[in-house]
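Novice: Dumping what Swiss-Prot says about this protein:
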BINDING   Asp299, Asp303  Mg(2+) 2 binding site
BINDING   Asp299, Asp303  Mg(2+) 1 binding site
BINDING   Asp444  Mg(2+) 3 binding site
MUTAGEN   Trp144 to Arg  Restore guaiene synthase activity; when associated with Y-110; E-241; S-296 and Y-337. No effect; when associated with E-241; S-296 and Y-337. No effect; when associated with Y-110; S-296 and Y-337. No effect; when associated with Y-110; E-241 and Y-337. No effect; when associated with Y-110; E-241 and S-296
Amino acid sequence: MSSAKLGSASEDVSRRDANYHPTVWGDFFLTHSSNFLENNDSILEKHEELKQEVRNLLVVETSDLPSKIQLTDEIIRLGVGYHFETEIKAQLEKLHDHQLHLNFDLLTTYVWFRLLRGHGFSISSDVFKRFKNTKGEFETEDAWTLWCLYEATHLRVDGEDILEEAIQFSRKKLEALLPELSFPLNECVRDALHIPYHRNVQRLAARQYIPQYDAEPTKIESLSLFAKIDFNMLQALHQSVLREASRWWKEFDFPSKLPYARDRIAEGYYWMMGAHFEPKFSLSRKFLNRIIGITPLIDDTYDVYGTLEEVTLFTEAVERWDIEAVKDIPKYMQVIHTGMLGIFEDFKDNLINARGKDYCIDYAIEVFKEIVRSYQREAEYFHTGYVPSYDEYMENSIISGGYKMFIILMLIGRGEFELKETLDWASTIPEMVKASSLIARYIDDLQTYKAEEERGETVSAVRCYMREFGVSEEQACKKMREMIEIEWKRLNKTTLEADEISSSVVIPSLNFTRVLEVMYDKGDGYSDSQGVTKDRIAALLRHAIEI
């Protein structure tokens, strides 16, 4: 508990304190700048030359389909597929022939299946049946093939028993073989067993795979070099955007004005970069980074520091969405309110109106109001002692987890759709958005409920499930992990069924879910970013790849 007083906060109120650590970065990203592109026109020329070479490799006609499948997959895994979206789509459409696999070996079939399903093509898992023996069992001891099989199984949907068998078979085999494997296959397998490619942050997966591919004797030199140069060029761009975000953060001086809250602007950028890293979305990342920076300040105010009376005043001010409302909230909250309105005004002026889609700002504001309402309900749970049912808790937490909001804001920021119906559809929390939000909630609660209980919280998915169904803590946690797998299968299914209206939601839903999987894989990597999160941010945003 804390009795610290901020602004006009009441002196006689005992306040909680989550004891979040200060930023691990200090002013590093405020001043850091890559010199990779400085006075180096030759790098830009080489990049363009290599890009054309890789494009030629991709589009050249060949009867060697296994090699073309492998090349397409490597281009994507190396993180350079965004340069060749049209060419890759054309190749995948050619490969989407249900009879092709009859001529493929095990390894090629597994890669082909994952590649096509991963891009929304419907492929039956029955293609795996011909690789079973007369006893109906998978049988292969080849580590590379097992790795590809294991990766493919994570595209499964509900009811695909053959893929359930395959994941158990391949995982058991790979765990036994791992100590005997050498680089680079050992790292490929270790990475997959920890977080499979389909669930990994694509930029982080590329950073891991670039040195692995570079060590393969069969690598294509031009592709390997192109991936390294492209990574470093993109890193320089991201550093520039993060530097601007850090400057904005420092100007508002959030850390000193709100010392109880998480100071995580770099971690927020890592989150948004994981969701969409491509250069053409720089403006969108700028806006979303500010949103993901300020949203936890609000969350921590409701969850940790504010009284029920104070947060209720803030909720009312957000509902009014008027600068004049700042006079009706405690002084310490005013910097959040001012920053919040400024973010959305900037978003409207520089991104939304510039595209002639001014109606989007109403969706953006409404979804932000919605998450504040959900924080209000959670504050009421704590301050009144109310314990919601499991379903009631989950219904509210789908919103408070933030993924519906971030998916809709990312849709607006990307601006890749023309139909207003897409925003209307996403706003109803369809299965795709719901699955992403539920995965986020289960993962979050599993990693944070004990820490929250230490500061007085009693409401979480784990505790609500225990209370309602009369099970132990261990059983409830096991159920949450099972639900994560169920919702992943549902998310996979909905992405395969996407139509004109919902197709724009696929990438935001998948990528935000991937970020959560990675950010919380070893604990709450956002709140406590001193360990693996710091290392991952450094790998993506600090350290260039040696060429």
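Including glycine, each Cβ sits where the backbone N, Cα and C put it.
Would you situate these features in the structure and describe their surroundings?
Specialist: Within 10 Å of the C-beta atom of Asp299 (Mg(2+) 2 binding site) sit 19 other C-beta atoms, taking all shown protein chains into account.
Under DSSP, Asp299 (Mg(2+) 2 binding site) is assigned to a helix (H, G or I) in the three-state scheme.
Within the same chain, the residues at least 6 positions away from Asp444 (Mg(2+) 3 binding site) whose Cβ sits under 8 Å from its Cβ are Gly401, Leu516, Tyr520, Asp524, listed in sequence order.
The Cβ of Trp144 (mutagenesis position) has Leu107, Leu185 as same-chain neighbours under 8 Å, each 6 or more residues away in sequence. DSSP assigns Trp144 (mutagenesis position) to a helix.
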Novice: Can you tell me whether DSSP puts Asp444 (Mg(2+) 3 binding site) in helix, strand or coil?
Specialist: helix
Novice: So if I draw a 10 Å sphere around the Cβ of Asp303 (Mg(2+) 2 binding site), how many other Cβ atoms end up inside it?
Specialist: 22
